[in-house]
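Quick paste from Swiss-Prot:
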- SER108 to Phe: In snc2-7; reversion of the snc2-1D mutation leading to the suppression of constitutive defense responses and subsequent reduced resistance to H.arabidopsidis NOCO2 (MUTAGEN)
- PRO137 to Ser: In snc2-6; reversion of the snc2-1D mutation leading to the suppression of constitutive defense responses and subsequent reduced resistance to H.arabidopsidis NOCO2 (MUTAGEN)
- GLY204 to Arg: In snc2-2; reversion of the snc2-1D mutation leading to the suppression of constitutive defense responses and subsequent reduced resistance to H.arabidopsidis NOCO2 (MUTAGEN)
- PRO277 to Ser: In snc2-4; reversion of the snc2-1D mutation leading to the suppression of constitutive defense responses and subsequent reduced resistance to H.arabidopsidis NOCO2 (MUTAGEN)
- PRO402 to Leu: In snc2-3; reversion of the snc2-1D mutation leading to the suppression of constitutive defense responses and subsequent reduced resistance to H.arabidopsidis NOCO2 (MUTAGEN)
- GLY412 to Arg: In snc2-1D; constitutive activation of defense responses leading to enhanced resistance against H.arabidopsidis NOCO2. Dwarf morphology and constitutive defense responses in snc2-1D npr1-1 double mutant, thus suppressing the npr1-1 susceptible phenotype (MUTAGEN)
Amino acid sequence: MKPPSLPLLLLLLHLSATISAAPSLSPTPSPTTSPIPPHKPSSSSSPLDPKQLKALESLNIPTVKDPCNHRPTTKSTSSSVVTCDTSSPFRLVTSISFTNCSTDLSISTTALRALSPSLTSLSFLNCPSLSPPPRLPDSLHSFTAVSSFLRRRNGLSGVFLARLVNLTDLTVSSVPVSTSGLFVILGNMHEIVSLTISHANLSGNIPKSFHSNLTFIDLSDNLLKGSIPTSITLLSNLKSLNLSKNTISGDIPDSIGDLISLKNLSLSSNKLSGPIPDSISSIPELTHLDLSGNQLNGTIPRFISKMKYLTHLNLANNAFHGVLPFNASFIKNLEVFKIGGNSDLCYNHSVLSSKMKLGIAQCDKHGLPLSPPPQKEDSNSDYDYGNEDDTSEKKKEEHHGPNKVVLGVAIGLSSLVFLIIFMILLAKWCG
């Protein structure tokens, strides 16, 4: 009997081509991770001061091993980090940071007295059930309290904080502060450099004067009222000013331009009115400008597009009018740009594309909005080139998806046709 060489050969060739055309799945290599070197305690010839060692024990800080080299293994459990100096004959504690404090922790005056005067930094993070001690050491240069001391309704008092006259860094956030005014706290802090009192129910007016050493001020999310004092512009070293989420009113002072070291200016969610002062153009390295959620009016000044270091610009939800004076290249260079919620503001369609989704209407030939834009800025109206690219890529994937399905069906049908032809030829040959 003569074998069916031709049909069989055709079938084998076709099946071989089909298999080779199918996508191959190579085994995924197992991920490799470089081993993390174990923490090596720093060697020191001096033991820790016995009185301070006893003080750490009373604060529930482990002392079986050297507490100065102890580091917590997880972030979810109660932990403490102690830093010591290298003095002799005994080392001394310089810094303690408590995180997720246990409910049985108590900060005694006796322990703090033993740790003073070497203790210069004290931090409490997420210690809501903790009660503040009657007094903190005068030696402190840095004090931090975040989401802590919430057992009392009043949290921390202004007098309690005002005693820390040697502070250079004060951070109080999500902790109520009861005081008749910010000046009570800052009056004698002549060395203060960084000041944060945010989300603290702080009320009253902004002080008319600040200490000249300040480089960072964050008084956001409080109940501060009144106007921005012109004297704040005497802070020539100030790099960041955040007064957002208060009830501050009045104009932005023209002298704001005297803050020549400023990089971040956040005045959002207040009751500020008037135009954007031209003096802001005198701040050479401003990178973050947020004036959203106010009652600012007038036209948006052209000088903003000349600020070469600007990366974040939010002017949303104000009362600006006229034609937006920015071109596409300026907007593309910004990481964040929000302009919606200005019903009388519009853009020139010959300069900017509608695809940019700015949240404002297109201008007519008279420079007026063609249609009413959204009343409030929507988070989806941010101009983001990255999102636009992602969308186009998804469209490409959706476009190419059906082609792969059609190709698979065609290969399957052709295989079936060859099989039928082979069976017919085989039947004829056998017959």
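The backbone N, Cα and C atoms fix where each Cβ goes, glycine too.
So, quick note: what you're seeing has the original residues, none of the substitutions.
Can you tell me where each of these features sits in this structure?
The Cβ of SER108 (mutagenesis position) lies under 8 Å from the Cβ of SER58, LEU59, PRO133, each of these being in the same chain and 6 or more residues away along the sequence. In the three-state DSSP scheme, SER108 (mutagenesis position) falls into the coil class.
Under the three-state DSSP scheme, PRO137 (mutagenesis position) falls in the coil class. Counting Cβ atoms from all protein chains shown, PRO137 (mutagenesis position) has 21 others lying within 10 Å of its own Cβ.
Shown in sequence order, THR179, SER180, GLY181, LEU182, LEU224, LYS225 are the residues of the chain, 6+ apart in sequence, with a C-beta less than 8 angstroms from the C-beta of GLY204 (mutagenesis position).
For PRO277 (mutagenesis position), applying a Cβ distance below 8 Å and a minimum sequence separation of six or more within one chain yields ASP251, ILE252, PRO253, ASP254, ILE256, GLY257.
DSSP classifies GLY412 (mutagenesis position) as helix under the three-state reduction.
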Give the sequence-ordered list of residues that share a chain with GLY412 (mutagenesis position), lie 6 or more positions from it, and have CB atoms under 8 Å from its CB.
none
